[in-house]
Amino acid sequence: MGLFNAHAVAQQRADRIATLLQSFADGQLDTAVGEAPAPGYERLYDSLRALQRQLREQRAELQQVESLEAGLAEMSRQHEAGWIDQTIPAERLEGRAARIAKGVNELVAAHIAVKMKVVSVVTAYGQGNFEPLMDRLPGKKAQITEAIDGVRERLRGAAEATSAQLATAAYNARIKSALDNVSANVMIADNDLNIIYMNRTVSEMLGRAEADIRKQLPNFDAGRLMGANIDVFHKNPAHQRHLLANLTGVHKAELNLGGRRFSLDVVPVFNDANERLGSAVQWTDRTEEHRAEQEVSQLVQAAAAGDFSKRVEEAGKEGFFLRLAKDLNSLVDTADRGLRDVSRMLGALAQGDLTQRIEADYQGTFGQLKDFSNDTAQSLSRMLGQIREAADTINTAASEIASGNAELSARTEQQASSLEETASSMEELTSTVKLNAENARQANSLAANASEVATQGGTVVQKVVSTMSSINESARKIADIIGVIDGIAFQTNILALNAAVEAARAGEQGRGFAVVAGEVRTLAQRSAAAAKEIKTLISDSVDKVENGNTLVAQAGQTMSDIVVAIRRVTDIMSEIAAASAEQSTGIEEVNSAVSQMDDMTQQNAALVEEAAAAAEAMQEQAGLLNQSVAVFRLDTPPSVVQLASARPSAPRPSAPAPLARSGMARASKARKEDGWEEF
């Protein structure tokens, strides 16, 4: 009877423990564990309380994951709206959620996706599986791992201690039932590494992966794993056997089988006597998770290299991974479209095309980048348009200046040519006037001699007959000289007329020259009149000489008349000599004025040449500026700028007929030798 009561009490206590575990499995973590019902159960109940605390912490961590999902969704929406500097508030998260948020934030900082490692235990906790082994956490979090390990050890020890009792059997049955129904993939092996337990989830998982595992392990059969050795998962199991034999804590491993990637959390199982009973393994199929990690990693690496064409494959994903893929793709797509638009516009600017604009609708930082880029292109287009119009204006002005300089150069050349011809004519006129003065001086001397002879004629009248022939010859010579003087006066008159014409052509500058030419003409006319009078007198003298032989008797009576006439001739010849001297002085002054005008014309020609060179240089610079600006395409064609001349250019006067004088030819040759070919 006492034994029966003991079994009943043990059964009741086992039921209590199983009820607590079932409530934990159902998510009822606020159920009070209570105190140990009897000595020996303290460690077990302490472990249950530690397990309850651990599960509460796991639930809190699940809430952190939900906060992470909310932050990621908000970041995705903000990125879709263009605010690419939005990040997940990692400072509000803890543990793995904070690390994932930090990785995503690094992706956001570089406008790329960040590699995000999603741990399989988070998914298992979300599904209500409380059996997976915890990672070896640092710092104070290591107490959580130790508490869970202690629970596993004490549960196994309690099961072995009560294996002979019905309560223990019931307890084990309930434990097994709980493990069978949890979502975690649990496998237990004994010390010989033979598989002694597999829950339904791990069997189903390995069954789904059987075809892939056989690619690497052809003899693998998921339906015959119970009782088999775990060596079936390894081609060379010696290393794994040694590792498990010396295992004292949680061991994490990654197993790749036929393209499948499994995460293994292995923990040794001890009884209350600290005897090794075997090992428990939590399997997690991380194939999809690993594939997602690889895709995110490739996306990050491509974006870091400037390639935004990569995307995370959305097909075949669901839940969190699907949302993550969509959000990352949306993020990269927004960055890609924005950078492509900016690249297209900058490429067009580099090619000189200022008509390109960013038309797509962006917000946030990309919106500002769009506005700044469009404003920059608009400002450049407006500035280059103004430069192009200014260059056209300068080019037109330079062309008109060059044209005006060409006309001015031609006129200056004609003026220089006329002045050179005038100078040549004045040289000849000066030479003629000097010759005329010399002849007048000689005539004056002859007239003086004739007067002296006439004065002595009274005393030598007896010699008149003998010298009549000589007088007749002298009279003929005088007549010839007077003819020459008459011709000189006529030529002087013609030259004075030509000088007046040239002075009229010179305009205002030739006014003084015209006055001098008029005086010369007056003197020439007076010389001509005097020459005519002398010619008349000489003709009369010749007639008288011819009649001298018959009038010798009358010579004495008319001698006084001859003396008076000869004195008159002497006076006239003196006047002719004085007029010739004045004429020579006037011609020299005219020649000096013409020389000064020629010098001024040459200086003007030099200034015109410099102005023409400056205008050509300005026109050339304007052309270069037009060529530089012409490579740019603007929104609107530049307006044509024309400068109206201040006055219509005067027609170029026809060049005067060249004078056939050797002096003109010599002057022209001298100009060419001095480098004045343009004038």
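Including glycine, each Cβ sits where the backbone N, Cα and C put it.
Original residues only.
Record features (Swiss-Prot):
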- 171-213: domain 'PAS' (DOMAIN)
- Met187 to Ala: Signal-off mutant that does not respond to either O(2) or CO (MUTAGEN)
- Asp190 to Ala: Signal-off mutant that does not respond to either O(2) or CO (MUTAGEN)
- His234 to Ala: Retains 20% of heme content. Retains 6% of heme content; when associated with A-239 (MUTAGEN)
- His234: heme binding site (BINDING)
- His239 to Ala: Mediates wild-type responses to both O(2) and CO. Retains wild-type heme content. Retains 6% of heme content; when associated with A-234 (MUTAGEN)
- His251 to Ala: Accelerates autoxidation (MUTAGEN)
- Leu264 to Asp, Gly, Asn, Pro, Arg, Ser or Trp: Signal-off receptor that does not respond to the addition or removal of O(2) (MUTAGEN)
- Trp283 to Leu: Cannot form stable O(2) bound in vitro. Signal-on-biased mutant. 50 to 80% of the cells continue to tumble when air is removed (MUTAGEN)
- Trp283 to Phe: Signal-on-biased mutant. 50 to 80% of the cells continue to tumble when air is removed. Can still bind O(2) in vitro (MUTAGEN)
- Trp283 to Val: Does not respond to the addition or removal of O(2). Responds to CO (MUTAGEN)
- 333-385: domain 'HAMP 5' (DOMAIN)
- 390-619: domain 'Methyl-accepting transducer' (DOMAIN)
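On the structure: features taken from Swiss-Prot.
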residue	record	contacts (Cβ under 8 Å, 6+ apart)
Met187	mutagenesis position	Ile195, Tyr197, Met198, Asn199, Val202, Ala280, Val281, Gln282, Trp283
Asp190	mutagenesis position	Ile196, Leu277, Gly278
His234	mutagenesis position	Gln240
His239	mutagenesis position	none
His251	mutagenesis position	Leu243, Leu264, Asp265, Val266, Val267
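The Cβ of Leu264 (mutagenesis position) has 17 neighbouring Cβ atoms from other residues within 10 Å, across all protein chains displayed.
Taken through DSSP, the domain 'HAMP 5' (333-385) splits into 40 helix, 1 strand, 12 coil. Around Trp283 (mutagenesis position), taking its Cβ as the centre, 23 other Cβ atoms fall within 10 Å, counting all chains.
According to DSSP, His239 (mutagenesis position) is assigned to a helical segment.
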